[in-house]
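A short write-up of the structure that comes next.
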Amino acid sequence: MTLSIIVAHDKQRVIGYQNQLPWHLPNDLKHIKQLTTGNTLVMARKTFNSIGKPLPNRRNVVLTNQASFHHEGVDVINSLDEIKELSGHVFIFGGQTLYEAMIDQVDDMYITVIDGKFQGDTFFPPYTFENWEVESSVEGQLDEKNTIPHTFLHLVRRKGK
């Protein structure tokens, strides 16, 4: 199994505000689709609720401690240990608590860095480039729908870190 994080954060590592993304960036949604189609997304229940439905053409797994949680098209797990039982390429998809729990266990991270500062109440955990090697860094294209400068980073964990 390959275990990756996929996330977008601003310069202050904001990832959300009031259970929503603080920005609208279609390029990032397209990037997520390209990377995760055919693979597995693991997200916490509140993240799933903010999306409202399973993302198509991938396995959607929701981590929750609510025994009554059920949604068509979603597999439910109740512990972090169950993530290790998944196969294929697994993407950790948020939110904050799940990122905090998994950042030291993932092989790599796909990060969209939003070049701005947004109001937020949820954050991506701190990370340093001491532990991560930049595999690629691509500037996002700006247009009438994508007006916020952004960079797509692929970071790979350094050996022994």
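Glycine residues also receive a Cβ, built from the backbone N, Cα and C atoms like all the rest.
Here the original residues stay in place, and none of the substitutions has been built in.
Neighbours of Thr112 (substrate binding site), defined as other CB atoms within 10 A of its CB across all chains, total 21. Positions annotated as substrate binding site by Swiss-Prot: Ile6, Val7, Ala8, Asp28, Arg58, Thr112.
The NADP(+) binding site annotation in Swiss-Prot covers 7-8, 15-20, 44-47, 63-66, 93-98 and rests on experimental evidence. Gly16 (NADP(+) binding site) is surrounded by 22 other CB atoms, counting those within 10 A of its CB over all protein chains shown.
What Swiss-Prot lists as domain 'DHFR' is 2-157.
Ala44 to Gly appears in Swiss-Prot as a published mutagenesis result, with the remark: Increases trimethoprim sensitivity; when associated with F-99. Ala44 (mutagenesis position) counts 21 other C-beta atoms within 10 Å of its own C-beta, drawing on all protein chains shown. According to DSSP, Ala44 (mutagenesis position) is assigned to a strand segment.
Around the Cβ of Tyr99 (mutagenesis position), a 10 Å sphere holds 25 further Cβ atoms from the protein chains shown. Here the residue is the original one, but Swiss-Prot notes a mutagenesis experiment at this spot, Tyr99 to Phe: Increases trimethoprim sensitivity; when associated with G-44.
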DSSP state at Arg58 (substrate binding site), helix/strand/coil: coil
Max CA-CA distance, Å, over listed substrate-binding residues Ile6, Val7, Ala8, Asp28, Arg58, Thr112: 20
Spatial separation of Thr112 (substrate binding site) from Asn19 (NADP(+) binding site) - C-alpha basis, Å: 18
Rounded mean pLDDT for the residues that make up the domain 'DHFR' (2-157): 98
Close recorded positions near Leu63 (NADP(+) binding site), where close means Cα within 10 Å, chosen from Val7, Ala44, Tyr99, Thr112: Ala44
